[in-house]
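Report on one structure; see the data block that follows.
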Amino acid sequence: MFRCGGLAGAFKQKLVPLVRTVYVQRPKQRNRLPGNLFQQWRVPLELQMARQMASSGSSGGKMDNSVLVLIVGLSTIGAGAYAYKTIKEDQKRYNERVMGLGLSPEEKQRRAIASATEGGSVPQIRAPSHVPFLLIGGGTAAFAAARSIRARDPGARVLIVSEDPELPYMRPPLSKELWFSDDPNVTKTLQFRQWNGKERSIYFQPPSFYVSAQDLPNIENGGVAVLTGKKVVHLDVRGNMVKLNDGSQITFEKCLIATGGTPRSLSAIDRAGAEVKSRTTLFRKIGDFRALEKISREVKSITVIGGGFLGSELACALGRKSQASGIEVIQLFPEKGNMGKILPQYLSNWTMEKVKREGVKVMPNAIVQSVGVSGGRLLIKLKDGRKVETDHIVTAVGLEPNVELAKTGGLEIDSDFGGFRVNAELQARSNIWVAGDAACFYDIKLGRRRVEHHDHAVVSGRLAGENMTGAAKPYWHQSMFWSDLGPDVGYEAIGLVDSSLPTVGVFAKATAQDNPKSATEQSGTGIRSESETESEASEITIPPSAPAVPQVPVEGEDYGKGVIFYLRDKVVVGIVLWNVFNRMPIARKIIKDGEQHEDLNEVAKLFNIHED
């Protein structure tokens, strides 16, 4: 009895300041509880009855009083523990609020998601049972469609269902500007400084732009809601219904599929063991950028496999970083030069030399045969017998369109290009549209295509949104794409750009203003498609006073700036503007006209490449 009383007394001494509102002190009574340890508590009726029985002289005497003390003691401990827990939780919430002061909305969103997913617990946000506009996928195409729908129908209710835990964001800075940031917290803030010095977030909009998915059906003026971390696993086209991976169902009136793609791997890596796979990055998302940035500070060697846009951009970014860190950066690919599938051979070779000057060890004509582990390092064996030792691998060898919904939805997959096969209005069915990387569409000028670029996601998403609200417009606006190999070399392209096509290139000497940095300063944005997409050239005329255009340079010359025309049946179907910026409307008009040109040197005058 006295041990119990002593324990309770100890708790009382520590908890009295915390629980003053829990009990009241009564006047002193003659018949106090044994041990004289407690003030009298307000207790439940059952305990009051027990106390009355103990003090009435009923049989049991000391034993009954002992039981009462035990019961009251346990009640004291429980009440004290509850009060202590409540106060600690209040203090924790207060500290979290203080810690959150000064954080950007994007960082608050990221921390909230990270906190919610710790230990596998995900907050259960109830999806609405019905929405007028359902967008599957949370990338650029879906966001462009949502904005387009709301522009044409200001009261529209739009729900985006995204497997990605992040809100919609732009991908180009993940392989470009973010790597050149001086901010040590760039992986947390995801803010980057453009070449013109302006700060920008990779998120299209802050969390405050979106409405709650649960509240979406009841909001008077509509809005855009995003369900993150959710995947649509079943599509019923006839029933206008989808099923999510959590079992919930959503019916819709109009649906857009913008599921994007998944980075391709290499068969040699797929065959390798778990350690090789754990030390390989398939670069695509914010999480991949964060992981690779951390890895680049911890290892001595990184090998980038892939010589296209993404591979070359990442290699240059890591190479420039290596000049300060000393990390070895290797890039290998099967083509003869960087971007060999896009650029004519002479320009591909010149570009490769430029990449080398960024601090990258470039290995062309390299086909990976196997990847293993030797002496704690990764060992890449090439088909020609060469071996490459490295600490980490980054694969950038293209995308595989996400078309799983074709099976349950009964949608057609294009056998040549992959992706959902849609018409010129981007329709797969009367109530289903597809946009972005996953759409294999019919281009009324260039034929059937599938494009994996940011601006195409913007253009196709916007068109799909317009058509979902009744526009019935075909795909005719040619999207563009761009690539920067650091701040000094960049190009913009449009149409069918394939090195297997005949090309004609016209070049001139570059000036100090002919680089991506200057282009950004002029346009005000590093996402150059934002300034070029809306522009149109209404009329093309060749100025009679334009200076004469020299002959095409030969191998080994310096290709400072120029225009490369890609031909099919003597018609220009693609154009690359090499260090020539803010001229995309002219290129777009040339492709749209689809005419044969006797002298492309004259056409090159339209781009004013000889102006200082």
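Keep in mind that glycine also has a Cβ here, set from the backbone N, Cα and C atoms.
Remember, it's a predicted structure, so these values are computed and weren't measured experimentally.
DSSP gives ASP164 (FAD binding site) a coil state; it is part of no helix or strand. For 137-141, 163-164, ARG171, LYS176, VAL232, ARG284, ASP437, 453-454, TRP482, the entry in Swiss-Prot reads FAD binding site.
Neighbours of LYS176 (mutagenesis position), defined as other CB atoms within 10 A of its CB across all chains, total 26. Quoted from Swiss-Prot, the note on the mutagenesis of LYS176 to Ala is: Increases catalytic efficiency.
Here Swiss-Prot describes TRP195 to Ala as a published mutagenesis experiment; the accompanying note says: Increases redox potential, reacts faster to NADH and forms two-fold longer-lived CTC.
Residues annotated as NAD(+) 2 binding site in Swiss-Prot, with similarity to another entry given as evidence: TRP195, GLU492, ASN582. The number of other CB atoms found within 10 A of the CB of ASN582 (NAD(+) 2 binding site), across every protein chain shown, is 16.
The number of other CB atoms found within 10 A of the CB of LYS254 (mutagenesis position), across every protein chain shown, is 23. For the recorded site, LYS254 (mutagenesis position), the DSSP three-state label reads strand. While the structure shown retains the original residue, Swiss-Prot records the mutagenesis experiment LYS254 to Ala with this note: Abolished DNA-binding without affecting binding to poly-ADP-ribose chains; when associated with A-264.
The Cβ of ARG264 (mutagenesis position) has LEU282, THR395, VAL397, GLY398, LEU399, GLU400 as same-chain neighbours under 8 Å, each 6 or more residues away in sequence. Record note (Swiss-Prot) on the mutagenesis of ARG264 to Ala: Abolished DNA-binding without affecting binding to poly-ADP-ribose chains; when associated with A-254.
Per Swiss-Prot, NAD(+) 1 binding site is recorded for GLY307, GLY308, PHE309, LEU310, GLU335, LYS341, GLY398, GLU452, HIS453, TRP482.
Per Swiss-Prot, mutagenesis GLU313 to Ala is noted as: Increases catalytic efficiency 30-fold. Increases affinity for NADH 20-fold. Of all Cβ atoms in the protein chains displayed, 23 besides its own lie within 10 Å of the Cβ of GLU313 (mutagenesis position).
Neighbour counts were taken as the number of other C-beta atoms within 10 angstroms of each residue's C-beta; across the binding-site residues GLY137, GLY139, GLY307, GLY398, the minimum falls on GLY398. Neighbour count (other Cβ atoms within 10 Å of the Cβ, all protein chains): 20 for GLU335 (NAD(+) 1 binding site). In the shown protein chains, 20 other C-beta atoms lie within 10 A of the C-beta of ASP164 (FAD binding site). Candidates GLY139, ALA141, TRP482 (binding-site residues) were compared with GLU492 (NAD(+) 2 binding site); those inside 10 Å Cα-Cα are TRP482.
Around HIS453 (FAD binding site), the same-chain residues six or more apart in sequence whose CB sits under 8 Å from its CB are SER479, MET480, PHE481, listed in sequence order. You'll find the Cα of LYS176 (mutagenesis position) roughly 23 Å from the Cα of GLY137 (FAD binding site).
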